[in-house]
Amino acid sequence: MAAASVTSPGSLELLQPGFSKTLLGTRLEAKYLCSACKNILRRPFQAQCGHRYCSFCLTSILSSGPQNCAACVYEGLYEEGISILESSSAFPDNAARREVESLPAVCPNDGCTWKGTLKEYESCHEGLCPFLLTECPACKGLVRLSEKEHHTEQECPKRSLSCQHCRAPCSHVDLEVHYEVCPKFPLTCDGCGKKKIPRETFQDHVRACSKCRVLCRFHTVGCSEMVETENLQDHELQRLREHLALLLSSFLEAQASPGTLNQVGPELLQRCQILEQKIATFENIVCVLNREVERVAVTAEACSRQHRLDQDKIEALSNKVQQLERSIGLKDLAMADLEQKVSELEVSTYDGVFIWKISDFTRKRQEAVAGRTPAIFSPAFYTSRYGYKMCLRVYLNGDGTGRGTHLSLFFVVMKGPNDALLQWPFNQKVTLMLLDHNNREHVIDAFRPDVTSSSFQRPVSDMNIASGCPLFCPVSKMEAKNSYVRDDAIFIKAIVDLTGL
């Protein structure tokens, strides 16, 4: 893997775990998955044990201090002192990030046809897809982002409204229930047909309306007819004999039990007086409450308007925060790229000779055998300050015909800032060496580029296809003679012939 400076995971923290697996439009490879959340890596960090984690996941794990790597434990690869997750030894895996961000992606939201790369999805589409399902804060239902405003204003059953009659605040779902008790709700008189009579004055209208049907005054003694107010006198004249008969019958019944009447009469009179006093008191209270209800309704309407304004402000601020978070995330990525470039510049050479030290050889070899990190790229080096840009690629467990038996070493022509000034195809002799620490038996291989190969044409992407030696050095030779591996490190040297440049 390309060398990188060790940076705290917190510096790239975007408070988001890995990408959903449903984003990939191609078959998913295990190397792209976070060892913690098992989703696609987002801002990958590599621990010293070789496992990769999302920046968010690693920060969450390390929030309570250094931890054992659960992936090492699960895979049976735990090593004391190596399988430890800690901020000081984890570093941003920019090579893995570039691979992940270049993967083809499709939007997982139903109905959306967007396609692109993971990098484009994160920067331009994630969180902005019109088909994204979001939760309505009022009714808790799921609505598409593009329909959220219409839902909030027109369809949400919990949307805040004001009664059109009394202006009291009310949700849409409770509006019909409110109409049943609203003091300003318009009623229609069945007698005269007058409409839009407020409920609070309807009884006064009924008492005054000549067309309203009321009980006959003699209903207490047995007359059950309902008569219009204006015809009440005619009814009493027409039913005079019947009313007198009812009165006589009632009188005779009362006369038959005078003791009971004498006992009940004063008690009923007293109760009536008490009830009349209470009614008068309650009427005064109702008047006060009506005025208070009107005042509260006006206040509630003002609060409702202010609430809507506040909600609009909150939504606008929330959008700004999201934009700022996205902007900070992009700046963090740019900063990581700059850190990577500075780190590479510190070890770059400009004379065509490059010595690459690979530390932690034992661990990196185990990772290559396990398939977690099969290849490692060196920092870039140059033939001159304005010359060709190159790097090395090594497979510690071999590649192709050398897999499992040899160390494979390749030479890579990279896209440089001055390619337009250089001669193409690249045609300089390349010598590759595995250095013997005793300076006696260096493993050496050299080749002159095949100018017809695409590996040595002017690069159109970050780097050309690697070319070199899949059978560079047998693993058995390295293990049998400890002069190649010393202090758990090996040194690889590349020499580019500058003749003709």
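Cβ from N, Cα, C; glycine included.
Sequence unchanged from the original; the noted substitutions are absent.
Some features that Swiss-Prot has for this protein:
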MUTAGEN   CYS34 to Ser  Loss of autoubiquitination
MUTAGEN   GLU283 to Ala  Reduces interaction with BIRC2
MUTAGEN   GLU292 to Ala  Almost abolishes interaction with BIRC2; when associated with A-294
MUTAGEN   GLU294 to Ala  Almost abolishes interaction with BIRC2; when associated with A-292
MUTAGEN   LYS320 to Arg  Abolished ubiquitination by the SCF(FBXL2) complex
DOMAIN    351-496  domain 'MATH'
MUTAGEN   TRP356 to Ala  Decreased interaction with FBXL2
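Here the Cβ of CYS34 (mutagenesis position) has 24 other Cβ atoms within 10 Å, regardless of which shown protein chain they belong to. Cα separation, GLU283 (mutagenesis position) to GLU292 (mutagenesis position), rounded: 14 Å.
Secondary structure of the domain 'MATH' (351-496) per DSSP, as helix, strand and coil residue counts: 25 helix, 55 strand, 66 coil.
Taking CYS34, LYS320, TRP356 as the mutagenesis positions under consideration, the smallest Cα distance to GLU292 (mutagenesis position) is found for LYS320. Of the listed mutagenesis positions, namely GLU292, GLU294, the sparsest Cβ surroundings within 10 Å are found at GLU292. Ranked by CA distance from TRP356 (mutagenesis position), the mutagenesis positions CYS34, GLU294, LYS320 have CYS34 at the top as the closest.
Looking at LYS320 (mutagenesis position) and GLU294 (mutagenesis position), their Cα atoms lie 39 Å from each other.
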